[in-house]
Amino acid sequence: MYKDLEGKVVVITGSSTGLGKSMAIRFATEKAKVVVNYRSKEDEANSVLEEIKKVGGEAIAVKGDVTVESDVINLVQSAIKEFGKLDVMINNAGLENPVSSHEMSLSDWNKVIDTNLTGAFLGSREAIKYFVENDIKGTVINMSSVHEKIPWPLFVHYAASKGGMKLMTETLALEYAPKGIRVNNIGPGAINTPINAEKFADPEQRADVESMIPMGYIGEPEEIAAVAAWLASSEASYVTGITLFADGGMTQYPSFQAGRG
């Protein structure tokens with residue numbers, strides 16, 4: 001537990017399911033005030049609110065598409081209107097879909113880039129604007145991936161979005177460090193989320209993924225939420241401009257284990 005997170009206001013995009021849901025619940029247990037964002041499934045967002053209430057937390061749900069500028073502006077303003085301020089912005093919303101690069105339509109490309117990269121930029125911009133105008137030493141956390149470092153065939157749009165996020169985060173961190181605003185990435189590896197449920201339910205596919213992880217197991221959403229809580233806390237007060245990989249060692253070239261290579 002991080003006592004300094006108590007009373008902080010945290011906005012998490014794409015937080016009605018998966019990693020975002022786990023982060024919302026974790027910050028609620030830290031006694032932060034949480035803004036749950038969803039794009040279309042209000043019932044999922046309401047379910048998260050119920051879970052937050054069960055742990056004694058305080059939260060609201062705000063509908064919005066991170067690819068729509070006015071929706072992102074409204075999301076941040078809703079947090080400020082409801083809770084009086086904003087302290088932590090977590091740009092978590094994202095998507096992926098496999099397509100051979102030579103068959104990828106411009107629409108396929110734009111959909112992923114607009115959600116993963118442009119959406120994170122808009123969230124970062126609106127949060128930082130508020131921090132600067134109100135002299136707040138706030139925190140921005142962007143949800144990147146091991147694929148900001150590891151190439152991923154059939155997912156060139158996704159890899160490009162996360163590679164772009166890496167330098168976006170580093171640039172924002174450098175630009176706003178003098179004002180005490182911290183900007184960091186989290187780079188998850190293989191995590192047990194709904195988007196991966198079908199794949200990991202297949203024993204052969206699961207074993208194949210686990211073979212790429214030196215620690216030998218697929219991570220849980222709560223392990224990513226723990227990283228987010230630390231990065232948002234004063235324990236990480238001197239940390240900015242990094243990607244903190246939470247991947248069981250996946251980015252450490254496991255094929256070279258045991259002296260191979």
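Any Cβ shown, glycine's included, is placed from N, Cα and C.
Although substitutions are noted, the structure shown does not include any of them.
Reduced to three states, the DSSP call for TYR158 (active site, proton acceptor) is helix. Look at Swiss-Prot and you will find TYR158 tagged as active site, proton acceptor.
Residues or ranges marked as NADP(+) binding site in Swiss-Prot (evidence: experimental evidence): 11-35. When other Cβ atoms within 10 Å of the Cβ of LYS31 (NADP(+) binding site) are tallied across all protein chains shown, the result is 17.
Annotation note: SER145 (substrate binding site) sits in a coil segment as assigned by DSSP. The Cβ neighbour count for SER145 (substrate binding site), using a 10 Å radius and every protein chain shown, is 28. Annotation comment: Swiss-Prot describes SER145 as substrate binding site, evidence class similarity to another entry.
For the mutagenesis result GLU96 to Ala, Gly or Lys, the note given in Swiss-Prot is Heat stable. Of all Cβ atoms in the protein chains displayed, 18 besides its own lie within 10 Å of the Cβ of GLU96 (mutagenesis position).
Quoted from Swiss-Prot, the note attached to the mutagenesis of ASP108 to Asn states: Heat stable. Sequence-distant neighbours of ASP108 (mutagenesis position) (same chain, 6+ apart, CB under 8 A from its CB) are ASN97, VAL99, HIS157.
For the published mutagenesis VAL112 to Ala, Swiss-Prot gives the following note: Heat stable. Taking the Cβ of VAL112 (mutagenesis position) as reference, residues of its chain lying under 8 Å away and at least six apart in sequence are, in sequence order, LEU95, GLU96, ASN97, HIS157, TYR158, SER161.
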May I ask you to report the DSSP-based helix, strand or coil state of GLU96 (mutagenesis position)? coil
PHE27 (NADP(+) binding site), DSSP three-state class -> helix
Can you count the other CB atoms that lie within 10 A of the CB of PHE27 (NADP(+) binding site)? 29
Ten-angstrom check, please: count other Cβ atoms within 10 Å of the Cβ of SER15 (NADP(+) binding site), all chains counted. 30
So if I measure Cβ to Cβ from LEU19 (NADP(+) binding site) and keep only same-chain residues at least 6 apart in sequence, which ones fall under 8 Å? ASN92, MET143, PRO188, ILE191, THR193, PRO221, ILE224, ALA225
